[in-house]
Each structure stands twice: as structure tokens, then as C-alpha cells.
Amino acid sequence: MTTRTESPTVVQLPPVYFPTALKVHPQIELMEERGLEWMARYGFCSDPVQATRVRDSRSAHFFGYLCPKADPDRLQAAVDWGYLMFAFDDVSSDGDSSALLDIAVRIVRTLEAPDANVLPSDNPYTAPIVDLATRVHRTCAPEHVRRLVDSHTKWLLGAAWECAVRQRPSINDYLSARVMYAGAEPTFTWFQLSEAVVVPEQEITSPRVRALTEMAGTVAAIDNDLYSHGKELWTRQSRSDLSGTGLDLPSCVALRDRIVARFFELRNEVLPTASPALARYLHNLTCALRGNFEWGLETERYSNPDGNHPGAVRTLGSVSNTPSAVGPPGIPSIDWWWR
């Protein structure tokens, strides 16, 4: 339950390392208008607080920063999914793991077979999920559909783990699971669906590309922990972010800086022999690093934590041109990225 504090919560983040600038899709406003209309059509803007929470998620900006060159018509499904899944996250984080697992299995099956009729008819998420699944099957290659199903399976399994765990995890355990329940895998799969050409299987599943995908997802997850830290302080929630494992903010930043530095090092090794489809995927992964961070600082999802208190949280961030640390961090679940 949200508890209001007496004054705004202000968090000053240490500078974070980014060697590239933010890139912005030129048709964000169009995608936002379409996405909000889609959410309203399915009843997710029926009261002022709910409408504010939907709008404040800024899903069009999120994907517009991550995929700045995508066809806006193909990217619209990702934008709509973002609005819906941010709303889903708001309610699923408060439920029990058994209920989450049940709905997760039904969502995954619906993505596989839109006419499966396994989602409850009275669930507000059923109709929009079926709509998204139908659109994907109609417009995307079979390889894209399978990757979307697999990535949702991984994400929802991680979300169920987050809901079920009752003890403070080690850093190693936390990083292994965080990249799953942060939703990075389905987000990056939507990158692929926004392109007509499929990244060949032998490329997308190669160890080096898998490492790049995991690195981008882990940086996004850690940065989410950073820019949502003030929200958790304001709501007086237990520490479910990386700082809950015992790391202070400078140590969290040092860890993500190591990963960002390694990402660019490995990306530059992979790009010269990448197919055009893989090169575009790696471009979007690169944009995701800076785009996710800037979106997190901007979105009212974290500055207005419950939709009723605009400006309740202020998170101040800045960017550095040099990493605060480099090299493998000595964490078994991720050290393989440096090998």
C-alpha cells in the first residue's frame, strides 16, 4: 500500500557511463496518440488515476528512444504492449506467485494461439492480449512469433520468481533473475518484430550476440533500479532493487559501467561481420542503453508513484564519458561476458 511522505523524495544518482547520445524516433507523438486510444478502447483509462498511470508510463517514448529508426506502423504493437504491460506490472507485483503463474501460462498460450480461449473472459487484460497476439500472427514471420512466445515465457517465469522469493538474494542470484523479470527479453524481441527482416537464428543465438543481449538487459535492469529507487523510498517498500543486496548507489553504478564498457567493446567486434538484420538489432540494443535511462528519468511513472502525487519524487541523473570501473566484476552468473 502506498504511504505518502511529508515532502518530495529527492535522489541524486552518481554519473553513469554512456559513450553515445540519445536518439529519438520522429513519430513518437503519433505512436503515443494511437497507443492511448488503444488503451482507452479496452477500458484502461476509465478513471482519472488509471488514465494518469497509463499516460505517465510514456510507452511511446520508451520504444521511440529504443528503436528510433523503426517503421512506426510495425513498432505500434510494441508501444501498445508497453502501455498494457506497465499496467499489468502495477497489479501483478501485488499478487501471489500461484495466481501470477496461472495467468502467465494463459498469456503465453494465447501468444502461441490467439484463439486458444484460455484467458478468463472477465479479465480486463484478455481482449487486448488477444488483439496483440492476433496482430503479431497476422503481420510477423513465424520465427518472430516463436521468439516472442519464448521471451514472454522467460519474463513471466522471472516475475513469478520475484513474487515468490521471500529472502534477500545474493548479488549472483539477483542478477540471474533480475534480467528475466525486468522484461528485457520480450522488449528486445519487439525490436525484432519492428523489422520485416528476421535476424538469422545462427546469429541471434550465437554466444557473442547472446552476451550482448544479456548485457543490454542487465544494464537496463540496473538502471531501472537506479531511477526507480526514489519511488521505492517514497512508498516505503522493502528494498527489492539491487541496493537490497547490500550494494550502495556508487557500487551499483560501477557494476553497470563495467557492463556498458564491455558491451561496446564486444559490439564493435561483432558488427564488422554482422548481417544487415543483426546490425539493426545491435543498433537498437545500443539505443536501448541510453534510451531506457533517459526515459526513466523523464517518466512520471516514477515521479508520480501512485498517480495522485505529481512531483512526489525527483531523481537527478547525469552522464559521464568514462566508466567508473572496467573489467569482470567477479560475479559468476555474468563473468562469462568477458571471456
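Any Cβ shown, glycine's included, is placed from N, Cα and C.
Spatially close to Pro68 (mutagenesis position) yet at least six residues away along the chain are Lys23, Val24, His25, Pro26, Cys287, Gly291, judged by Cβ distances under 8 angstroms. The annotation that Swiss-Prot gives for the mutagenesis experiment Pro68 to Ala reads: Loss of activity with both Mg(2+) and Mn(2+).
Listed in Swiss-Prot is the mutagenesis experiment Leu75 to Ala, annotated as follows: Retains 10% of activity with both Mg(2+) and Mn(2+). If you draw a 10 Å sphere around the CB of Leu75 (mutagenesis position), it holds 25 other CB atoms from the protein chains shown.
Positions annotated as Mg(2+) 1 binding site by Swiss-Prot, on the basis of similarity to another entry: Asp89, Asp94. For the recorded site, Asp89 (Mg(2+) 1 binding site), the DSSP three-state label reads helix. Sequence-distant neighbours of Asp89 (Mg(2+) 1 binding site) (same chain, 6+ residues apart, CB-CB distance under 8 A): Gly183.
Annotated Mg(2+) 2 binding site per Swiss-Prot: Asp94, in sequence order.
Annotation note: Arg147 (mutagenesis position) sits in a helical segment as assigned by DSSP. All protein chains shown were included, and the count of other CB atoms within 10 Å of the CB of Arg147 (mutagenesis position) stands at 24. The note that Swiss-Prot attaches to the published mutagenesis Arg147 to Lys or Met is: Loss of activity with both Mg(2+) and Mn(2+).
What Swiss-Prot records for Asn224, Ser228, Glu232 is Mg(2+) 3 binding site. DSSP classifies Ser228 (Mg(2+) 3 binding site) as coil under the three-state reduction. Within 10 Å of the C-beta atom of Ser228 (Mg(2+) 3 binding site) sit 20 other C-beta atoms, taking all shown protein chains into account.
If you take the Cα of Leu75 (mutagenesis position) and the Cα of Arg147 (mutagenesis position), they are about 16 angstrom apart, rounded to a whole number. In this structure, Leu75 (mutagenesis position) is part of a helix by DSSP. In this structure, the CA atom of Glu232 (Mg(2+) 3 binding site) is 32 Å away from the CA atom of Arg147 (mutagenesis position). On the backbone, the CA of Ser228 (Mg(2+) 3 binding site) and the CA of Arg147 (mutagenesis position) stand 29 Å apart.
Asn224 (Mg(2+) 3 binding site) and Arg147 (mutagenesis position) are 24 Å apart (CA-CA, integer value). Note on Asn224 (Mg(2+) 3 binding site): other Cβ atoms within 10 Å of its Cβ, all shown chains, come to 21.
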